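This report concerns only the one structure given below.
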Amino acid sequence: MKCLLLALALTCGAQALIVTQTMKGLDIQKVAGTWYSLAMAASDISLLDAQSAPLRVYVEELKPTPEGDLEILLQKWENGECAQKKIIAEKTKIPAVFKIDALNENKVLVLDTDYKKYLLFCMENSAEPEQSLACQCLVRTPEVDDEALEKFDKALKALPMHIRLSFNPTQLEEQCHI
């Protein structure tokens, strides 16, 4: 019986996609500005596999609001063309965690940033039964940043990712833009 309970606990624990490590002391004002999506990863292949996949979004700009929320401007392929979206990520008691109601996700979590070159974040849907997790590595310039990619890969090691995409400088410039 103890073995059965242990197996059940381990199975249930493995199903949780909750990100536990977020950045401490995030200064929301310093993330403002233009960003490029350098790499993406997701817990479910269908979230990123096609150009119009639900979480294959290209972050364009982050804008802190006077209330401490975060406005996220992004581009996404819809109906064969590039569409601009605006998401308001509402602040929570934890500086690096924001609440959203968009793209079927319910949280944005900032994992790490140096503010000048890169920002790592994840979008999480912890609701049953469609738990999902998608993360991105953003950079300030349309150039490949090996250090940022290294940090992204390190952050992903503890997460259940099943697909990962990276973009070269030409692809960064050609990302869905209006």
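Quick reminder: no glycine exception, Cβ is built from N, Cα and C everywhere.
The noted changes are left out; the structure has the residues it started with.
Under its natural variant entries, Swiss-Prot includes GLU61 to Gln with the note: In variant D. Its Cβ taken as reference, GLU61 (variant position) is surrounded by 13 other Cβ atoms within 10 Å in the chains shown. According to DSSP, GLU61 (variant position) sits within a strand segment.
A strand conformation is recorded for ILE72 (variant position) in the three-state DSSP classification. Cβ neighbour count for ILE72 (variant position): 23 (other Cβ atoms within 10 Å of its Cβ, all protein chains included). Quoting Swiss-Prot on the natural variant ILE72 to Leu: In variant W.
Variant annotation in Swiss-Prot: GLN75 to His, described as In variant C; found only in the Jersey breed; the structure shown retains the original residue. Around the Cβ of GLN75 (variant position), a 10 Å sphere holds 18 further Cβ atoms from the protein chains shown.
Long-range Cβ contacts of GLY80 (variant position) within its own chain (separation 6+, distance under 8 Å): SER52. Annotation of the natural variant GLY80 to Asp in Swiss-Prot: In variant A; the original residue is retained in the structure shown.
DSSP assigns ALA134 (variant position) to a strand segment in the three-state reduction. Among the natural variants that Swiss-Prot reports, ALA134 to Val is described with the note: In variant A.
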